[in-house]
Amino acid sequence: MSNDDNVELTDGFHVLIDALKMNDIDTMYGVVGIPITNLARMWQDDGQRFYSFRHEQHAGYAASIAGYIEGKPGVCLTVSAPGFLNGVTSLAHATTNCFPMILLSGSSEREIVDLQQGDYEEMDQMNVARPHCKASFRINSIKDIPIGIARAVRTAVSGRPGGVYVDLPAKLFGQTISVEEANKLLFKPIDPAPAQIPAEDAIARAADLIKNAKRPVIMLGKGAAYAQCDDEIRALVEETGIPFLPMGMAKGLLPDNHPQSAAATRAFALAQCDVCVLIGARLNWLMQHGKGKTWGDELKKYVQIDIQANEMDSNQPIAAPVVGDIKSAVSLLRKALKGAPKADAEWTGALKAKVDGNKAKLAGKMTAETPSGMMNYSNSLGVVRDFMLANPDISLVNEGANALDNTRMIVDMLKPRKRLDSGTWGVMGIGMGYCVAAAAVTGKPVIAVEGDSAFGFSGMELETICRYNLPVTVIIMNNGGIYKGNEADPQPGVISCTRLTRGRYDMMMEAFGGKGYVANTPAELKAALEEAVASGKPCLINAMIDPDAGVESGRIKSLNVVSKVGKK
């Protein structure tokens, strides 16, 4: 476009697209509508990828996990007000889990919104977003688009990663500027996530504590997986001989079948250890805040490696805090521990005996006949376990209560950043969004193991998966209920609040053009899984399991408050 003086012009749409591209963003996930529909169209016209979802929350979850896998911000695009609010849930999820993400939302006109005159989808979105992310920006001028996007990228990935909100008022897109000036304004931040080198005395203190430990363990969190310094972490573990425990999304950072893995005896390892080395893991509710019977009677000493200084001492005193990026910290710690004796053989031997015993028990459960003759979690997930061991490049998405807990315990992972689950909040609804992003980012097949209740939060995105013909196989653990499917009704004519229809989810997939299967036995599940993944097409396996399978609230039943007085 040119003006009367023959100066070539560009507009807000094009400058925003150019700014995103300059910052290596080539994919967006979102839901189109006023005022951003044409932005999505023009993004596609420019040759970039746009995955159009049925609900903004799931588009946001896709962006969040894309950020985790790739180590750069995943980008979600939404409409204003209600659509923006749907996206904020996933923005908060990204921030809580330390995933780099940028939420871009169109918004109504500032001069009307600020006077609360009732504009279309009126909302002060920038300030609504602020408590739920690392930073919240609004771009009012076309000239500020390049610096606004660059700041969002740097903020999302620097230090502890997280979500960033960028507000895009509708009038911004129609503003114009000369192409020459726009090109001068475009830039990419230099070294947006610089190494943060830990202090020498912090490394020395941590090394001394580890050298003097009698029963050390290493706890690997998803922060360690995000750091993508897999070889350094593996070398630290193997050079020290210290047993390790992976949190859910750290499974596969070292293979779950590694001889130093103590995952099969986690409770014993935590209760008996005297020093715990936390690498990219937080002492939050997932680790019982470092206290209680989980951690035994003996006072523990902690080494904690984290890029955020105020994470230290958040629940327990940290004897050796190491503030810095994980790659730098682990590298320096290896040097400080060079030549030190390996972990005590009596301690590692005791753990190995426990691991071997527990693995034998689990193997028996995976092959045992059930009293009802129906599948349960053990024998059905045993099929998934064997398949994943033979196909370690597949991404495994997992959510639910019992479906989450049992899959994490039973299905071994051999490669990093392949297990994608509910994360720090234990949130339901991440499933189908994660599937879309994992397939888009890796270009490889994805398997999702879903509780039937959890699947309900994002099930309509089956249409999205089919529309883009993604190689996703969804397995629904169908016991017909939240937790269980056989809770008695409280009274005649009143359906239990935990009951679900034991439905034909396979037919949902077929309604959108995918392939559906019903599996009633492990053999049927195995055959369906092999055929589905080999097809490279969208597939869903309706795995019918015993309604009595499962326990209320999975392994966190203690968090479910019960009445002290009972029924009146």
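Just so it is clear, glycine is given a Cβ too, placed from its N, Cα and C backbone atoms.
Since the structure is predicted, the reported quantities are computational estimates derived from the model, not experimental observations.
Ala267 (substrate binding site) falls within a helical segment according to DSSP. According to Swiss-Prot, the substrate binding site annotation covers Ile34, Tyr120, Ala263, Ala264, Thr265, Arg266, Ala267, Asn358, Arg408, Met409, Ser553, Gly554, Arg555.
Non-local neighbourhood of Glu56 (mutagenesis position): Gly30, Val31, Cys76, Thr78, Val79, Gly83, Phe84, Asn86, Gly87, Ser90, each in the same chain, at least six residues away, with C-beta under 8 Å from its C-beta. According to Swiss-Prot, the experimentally introduced change Glu56 to Ala is described as follows: Loss of the decarboxylase activity. The mutant forms a dimer and not a tetramer.
For Tyr120 (mutagenesis position), the Cβ neighbour count at a 10 Å cut-off comes to 13, with all displayed protein chains included. Under its mutagenesis entries, Swiss-Prot includes Tyr120 to Ala with the note: 3-fold reduction in the affinity binding and strong reduction in the catalytic efficiency for oxalyl-CoA.
In the three-state DSSP assignment, the secondary structure recorded for Glu121 (mutagenesis position) is coil. Other Cβ atoms within 10 Å of the Cβ of Glu121 (mutagenesis position) number 18 in total over all chains. According to Swiss-Prot, the mutagenesis experiment Glu121 to Ala carries the annotation: 2-fold reduction in the affinity binding and strong reduction in the catalytic efficiency for oxalyl-CoA.
In Swiss-Prot, a mutagenesis experiment is listed as Glu121 to Gln, annotated with the note Slight increase of the affinity binding and strong reduction in the catalytic efficiency for oxalyl-CoA.
Around Ile326 (ADP binding site), the same-chain residues at least 6 positions away in sequence with a Cβ under 8 Å from its Cβ are Gly223, Ala224, Ala227, Cys229, Ile233, Ile279, Gly280, Ile305, Ile307. Annotation note: Ile326 (ADP binding site) sits in a helical segment as assigned by DSSP. What Swiss-Prot lists as ADP binding site is Arg160, Lys222, Arg282, Asp306, Ile326, and the listing cites experimental evidence.
Cβ-based neighbour count (10 Å, all protein chains) for Ala454 (thiamine diphosphate binding site) stands at 26. What Swiss-Prot lists as thiamine diphosphate binding site is Tyr377, Ala401, Asn402, Ala403, Gly426, Val427, Met428, Ser453, Ala454, Tyr483.
In three-state terms derived from DSSP, Asn479 (Mg(2+) binding site) belongs to neither a helical nor a strand segment and is classed as coil. Taken from Swiss-Prot, the feature Mg(2+) binding site applies to Asp452, Asn479, Gly481, supported by experimental evidence.
Among the mutagenesis experiments that Swiss-Prot reports, Tyr483 to Phe is described with the note: 2-fold reduction in the affinity binding and strong reduction in the catalytic efficiency for oxalyl-CoA.
Experimental mutagenesis is annotated in Swiss-Prot for Tyr483 to Ala, with the remark: Does not affect oxalyl-CoA binding, but it strongly reduces the catalytic efficiency for oxalyl-CoA.
A coil conformation is recorded for Ser553 (mutagenesis position) in the three-state DSSP classification, outside any helix or strand. The Cβ of Ser553 (mutagenesis position) lies under 8 Å from the Cβ of Ala401, Tyr483, Leu559, Asn560, each of these being in the same chain and 6 or more residues away along the sequence. One entry in Swiss-Prot concerns the mutagenesis experiment Ser553 to Ala. Its note says: Does not affect oxalyl-CoA binding, but it reduces 7-fold the catalytic efficiency for oxalyl-CoA.
Counted within 10 Å of its Cβ, the other Cβ atoms near Arg555 (mutagenesis position) come to 14, all protein chains included. The note that Swiss-Prot attaches to the published mutagenesis Arg555 to Ala is: 3-fold reduction in the affinity binding for oxalyl-CoA, but it does not affect the catalytic efficiency.
Look at Asp306 (ADP binding site): DSSP puts it in a strand. Here Met428 (thiamine diphosphate binding site) comes close to Glu399, Gly400, Ser422, Ser453, Ala454, Phe457: these same-chain residues lie at least six apart in sequence, with C-beta atoms under 8 angstroms from its C-beta. Spanning the residues Arg160, Lys222, Arg282, Asp306, Ile326 that the record associates with binding ADP, the maximal Cα-Cα distance equals 13 Å. Of all the recorded positions in the record (Tyr120, Arg282, Gly481), the one with the smallest CA separation from Tyr377 (thiamine diphosphate binding site) is Gly481. Looking at Ile34 (substrate binding site) and Gly481 (Mg(2+) binding site), their Cα atoms lie 38 Å from each other.
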